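Taken from Swiss-Prot, the feature domain 'JmjC' applies to 760-923, supported by sequence analysis. The Fe cation binding site annotation in Swiss-Prot covers H811, E813, H891 and rests on sequence analysis. Here Swiss-Prot describes S903 to F as a published mutagenesis experiment; the accompanying note says: In fp25; loss of demethylase activity and disruption of Y-to-PDA transdifferentiation. In Swiss-Prot, the entry for mutagenesis C998 to S states: Disruption of Y-to-PDA transdifferentiation; when associated with S-1001; S-1025 and S-1028. The structure shown retains the original residue. What Swiss-Prot records for C998, C1001, C1025, C1028 is Zn(2+) binding site. For the mutagenesis experiment C1001 to S, the note given by Swiss-Prot reads: Disruption of Y-to-PDA transdifferentiation; when associated with S-998; S-1025 and S-1028. Annotation of the mutagenesis experiment C1025 to S in Swiss-Prot: Disruption of Y-to-PDA transdifferentiation; when associated with S-998; S-1001 and S-1028. Experimental mutagenesis at this site is recorded by Swiss-Prot as C1028 to S, annotated: Disruption of Y-to-PDA transdifferentiation; when associated with S-998; S-1001 and S-1025.
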Amino acid sequence: MQGKNSHLTGITGTTHFTIFGASPRSMSLVKNSQETPPFPGMNSTMRPVEFNSTKQPEAQTIDQEQDAPKSFDFKNQTLGVYSDTVLNPLKNDSFKDELVVDVQKNLPIESLTVSPKSSTDQNCRSTNEAIRIAGFDNFADQLQESNGVFEACPEAHSEQGNESEDFKDLINSETECNIEDVVLPTVHVSTDSEEIISGDVIMNDSNVVSKPKNLEKVETPDVLIGSGSNDKLSDMTEQIGNNQHLEKLISEKTEKSLSDNETTLKPVPVQHTNSVGSSIGTTSGDSEISDDDQKSWSPKNESLDYQPASTSSEFTETTSVANQTESNAGSVDDYCPRTSIDIGLDSSAPSCSSDATREPTPIKKRGRKKKEQSATEPPIPRTKRAYTKNPNTIRKRRMKKNQSDDEEDDGPPKRRTINYQIEFRDASGAWTMAQQLIFVRDFMSKKNDKIVKLSKSRQDRVDKFILQFQKTQDSHYMRAAIQLNTIFPDQGNYRHCQDYLKDLTIRVVVPPKRREGKRKSEVPANPPALLLTGPLYLNFYCTSQEVLEAAGQLLEFHVNAVYKDERLQPPVADKTLLDLERAMYHEQVKDLTDYHKYRIPCPTLTVTTKEEVFSSDFERILNSASITNISGIAKALNIKTELFSLPEIAKCHPELSIDILNQVPQSADGNCDSKGIRCWDVTSYSSKMKLQDFERYMQKEESEAMQAFETISNCTAKELESTCQKLKAERIAAQNAIEGCDETMPWIKFGTNIDLLSENFKKQMNEIEKLPTFLLPNREGNLLNYAGVDVLGINTVQMYAKPIGSRTPAHMENSLMASINWNRGPGTCVWFAVPYEYWGQLEFMIGEHGHKYQDQDYWPSEKELLELGVPVIKFEQKADEMVYVNTGCFHWVQSNSFCINVSWNVGQPNFTQLATSIVAHDHNMLIGNQAHVPLVNLVWNAARQRLFVDDPEMYKAMRGVMIRSLAHSKWYFDLIDHHDYIVGDASEWKLADRVQRCKYCTSEIFNIVRWYTTEDLSVDSYPFCSHCHVANEYKKDRFLKYTWFFSLETLVNIFDAYVPN
């Protein structure tokens, strides 16, 4: 080892010494040898090191303009290795480039602690690096024969016992020593969090690095650190005795002193090649650097021998470990049975005795190669790699982790290949078959006398098959019966979020003091985005003139004097509400263990008469809970349910083209993609189908279920498994090919979003009109009636035809409107729901799994939600039951049987509904998601009819939207006039309908639309909002123009007329 102004500090007995010129260089493993030790103090199994490390070290150097090394007290601070090579540098100015060696002649010392003398160096930092030096019994004798230079530290000599007489003589002199030729004992390198252990890398007969198959003690070769190969050892010993030469060397290296507080390390290139004379070498496959990299380290490529560093003023310091990889984890003492001494930087760490053992610690995978640095650049600090937010990357990482979790085994690791797709295919087929049997047993037996007359043995055989699959299900369906007079814990304060909603929508603050004079910045080309949340600077009873005056300051002073722009934040969930709900349902649900304590039962209301359905308490109940299951409503209102069967629907419009989602059926308790990997991805392939063809497909599916029931009930116990496999194979073979789908997997066709428009389905719509007014899709006062356009599936009725295993992924309703889902049957559906106040946590979890919050393509893990304290409502919706999903409730649904569901949205005319929709508007704008409900247009249309003027909270929420949008139109008109843009009435230009959406962000554009088009409209024109940047491809050969739907005069008249009575 060599270095400039570096020294080796250690302790022997009670004596302390310092060896100047020592610093770590390269280390390598060598094979055991029975040769005579070539150097005094070496064991017979030890040989000099061949500098043939498999990884090119990054050399470091210390500038010449440095102070001399400091002296140290051996007190209460622990020292380690300070090196910027393979070992990370210890970031402490006092100990840079110093190697602490703890050696006691023939007797092991358990620990060593030191501290710097200087008071300015007391804040010694901890580090992860440490070097253990072991197995050199006669190190002191070797140093004596080498005439080493020692520096005594008498203040630390107190409790070590008898000293070696030979060594006492040595510490009284300060003779010279060429320390770069001194051979050190075995060195093992480790870190706190990740150990790099030389003992677990064994050089076999073919010189290939391998790892022992177990962690039992293995005799390993010793590691020596020197400056050359075997053929240079004699030269090394001769140089040690050359005191004059060493004295001159040391004086040259200490001419310039080190600074008191800082040492600058500089990397310099060092030749790092294999030794010709050594029997141990590295092949091209062992090295982690390319041939070109090796040439750059040895430009002339003259010799493969290690070239000792010159005695120039530049100091080179390198350390390497032979081919340490992630699979090389092991215990230091298992592989190195001889005495080892710990030297670390953590003063609180326990001492390490000679017979102590360590548990193997996995080694971190090596990252990217460090780029080569110049000699003047400081070393690049190691930093944690930035966490990528790319959804595809995150999704692949999650899938890989889930795949590795499936391969875990309690015993020793086994090499086996798992085809997850085959396992998933078998599990899917078995689960589907079990659900088919349940469907036939529970729902079809009433229509088929042959099924009812099954013998008991055949019935038991079917029940046994069903039971073996039900045992593996963790359904935990929870329902709690409630009455019309039930009072919820959050009655009048929906989910304890009223303060949150009011703060975002109806809060007024004092505007900031305006600066004097006009602003010198340029006038913006377009106004800022129209946001509906944040505190207002104007009160809700202001006039339109006050709004226009405040908005005029944007052009003159470049400030927004209407409202304060604040970034939207999700609500903070009130955990006390969860405790109150547990107490409310405690009598009915008592099996909530620690793991299931975050489960909430679904309140189920059973109605029997029409009076109960039309009572005020019925409406109050539905608008209080997050989600409510209603039983008996169809019978109480005498609704003709048979009109909603699939055959009847197909008769009304047989040629109707419907959307089909092709999915792989599976249990609702988990989720796998089509390749069998556990993840959150919902695999669906879209296609089209005529309604009459889909009706025939559903009939075929039901017939297959009947056939499976007959076959399994007739087979014996021995034939059961083979019969099931045959049925599953026949099902896959009989299915039609689906474009983009794996034909070896079982697929189902989910008929989704079948629009029941009144002109084709008048009979069905007449039955829906029997419901209470607040549940009707087109009721008076329903906010969605004022959207100005028909939004399919929102203010229209849709039907969903579901075979077994159909999935509706997790989602919130558009603009967080409430929704109604009526299960016509005959089968059941499984529902999952999460209350509104947890949408912030859900958004974060969804992003961590590589999905976007608003994309309906994921199936959340029930287990993960419960572990993170997110309440989950899970229940089973039976035939002819209606589920009312309140505003903002996050939910996902799966059919466990054949079902027909009828669904639509309702916009309840209350503050909670309007406020949550306003929050959703800004959230959609921030994340670039399309809001299907044009909320701003909806508010102005409702204001035209002077709705909700007598409801104080609804009035304030409405006026807040109107104030902001009126000011935005004023901003736009002012900027158009200032820049002299082309503008015209939308009716004159005849470009499009009134409700427009931005081409980029898909957000609603209120009143004024930006276009890039031609005079003759020969090219397609796209609308753009005020804040999106338009690409050049939409500007080329086109001109900019604006259209408006409402003049300022029209908006002012509506605004001033909307006042309380």
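Every residue gets a Cβ built from N, Cα and C, even glycine.
Worth saying up front: this structure is predicted, and the values here are computed from it rather than measured.
Everything Swiss-Prot records as a feature, shown here on the structure.
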residue: H811; record: Fe cation binding site; Cβ contacts under 8 Å, 6 or more apart: Q854, Q856, F890, H891, W892
residue: E813; record: Fe cation binding site; Cβ contacts under 8 Å, 6 or more apart: S819, V885, T887, N905
residue: C998; record: mutagenesis position; Cβ contacts under 8 Å, 6 or more apart: I1005, P1023, F1024, C1025, C1028
residue: C1001; record: mutagenesis position; Cβ contacts under 8 Å, 6 or more apart: M925, G928, C1025, C1028
Find the average pLDDT over the domain 'JmjC' (760-923) in the predicted model and report it.
93
The one of H891, S903, C1028 whose CB sees the fewest other CB atoms within 10 Å, among these recorded positions:
C1028
Under DSSP, is C1028 (mutagenesis position) part of a helix or a strand, or is it coil?
coil
Same chain, not part of C998, C1001, C1025, C1028: whose C-beta falls within 8 angstroms of the C-beta centre of the Zn(2+) site? Give them in sequence order.
K999, Y1000, T1002, S1003, I1005, F1024, S1026, H1027
Remaining residues near the recorded Fe cation site, that is with C-beta within 8 Å of the centroid of the site residues H811, E813, H891
A810, M812, S819, V885, C889, F890, W892
I'd like the number of other C-beta atoms within 10 A of the C-beta of C1025 (mutagenesis position), please.
23
